[in-house]
Amino acid sequence: MGEMEREGAAAKAGAAKTGAAKTGTVAKTGIAAKTGVATAVAAPAAPANVAAAQGAGTKVALGAGKAAAGAKVVGGTIWTGKGLGLGLGLGLGAWGPIILGVVGAGAVYAYMKSRDIESAQSDEEVELRDALA
């Protein structure tokens, strides 16, 4: 049994299980079907652009399925050069990179300050040991 035959069989089995074949409704898979007697259902394990049409005279528009499954995420992020947002979905917009920069600068400052304090403490400990010895 070939891959296409397995996908078609899986689609028919899925349609029978959901009752879409009996009621004439279209499953919510992103595939637009012309209203009529036949039903179009995509296989659960198959890609969105593969559909099994049941009945005669069914016109299936696969463009909606392709757009839903294969579309690249288009967003304005720093990395794509299409905007100033970080693209994290936090709603920060152009403030996101500014906040990230301030937090990063604060972290670097705190790290450098702690290194200076540690080196000053170790110098004092060395001087104290020399004075006590």
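Backbone N, Cα and C atoms are what each Cβ position is placed from, and that goes for glycine too.
A quick note: this is a predicted structure, and the numbers were derived from the prediction, not measured.
Looking at Swiss-Prot, you'll find the mutagenesis ASP116 to Ala noted as follows: Makes wild-type crystals; protein is in magnetosome membrane. Other Cβ atoms within 10 Å of the Cβ of ASP116 (mutagenesis position) number 10 in total over all chains. Secondary structure from DSSP puts ASP116 (mutagenesis position) in a helix.
What Swiss-Prot says about the mutagenesis result for GLU118 to Ala is this: Makes wild-type crystals; protein is in magnetosome membrane. Remark: GLU118 (mutagenesis position) has no non-local neighbours by Cβ distance under 8 Å and separation of at least 6 in sequence.
The secondary structure of SER122 (mutagenesis position), as reduced to three states from DSSP, is helical. Looking at Swiss-Prot, the entry for mutagenesis of SER122 to Ala says: Makes wild-type crystals; protein is in magnetosome membrane.
If you take the C-beta of ASP123 (mutagenesis position) and look for same-chain residues 6 or more apart in sequence within under 8 angstroms, you find none. For ASP123 to Ala, Swiss-Prot lists a mutagenesis experiment annotated as follows: Makes rod shaped crystals; protein is in magnetosome membrane. Isolated MIC makes slightly smaller magnetite crystals.
In Swiss-Prot, the entry for mutagenesis GLU124 to Ala states: Makes rod shaped crystals; protein is in magnetosome membrane. Isolated MIC makes wild-type size magnetite crystals. The structure shown retains the original residue. Sequence-distant neighbours of GLU124 (mutagenesis position) (same chain, 6+ residues apart, CB-CB distance under 8 A): none.
Looking at Swiss-Prot, you'll find the mutagenesis GLU125 to Ala noted as follows: Makes rod shaped crystals; protein is in magnetosome membrane.
For GLU125 (mutagenesis position) paired with ASP116 (mutagenesis position), the C-alpha to C-alpha distance reads 14 Å.
Here the CA atom of ASP116 (mutagenesis position) lies 10 Å from the CA atom of SER122 (mutagenesis position). Cβ neighbour count for SER122 (mutagenesis position) (all protein chains, 10 Å cutoff from its Cβ): 10.
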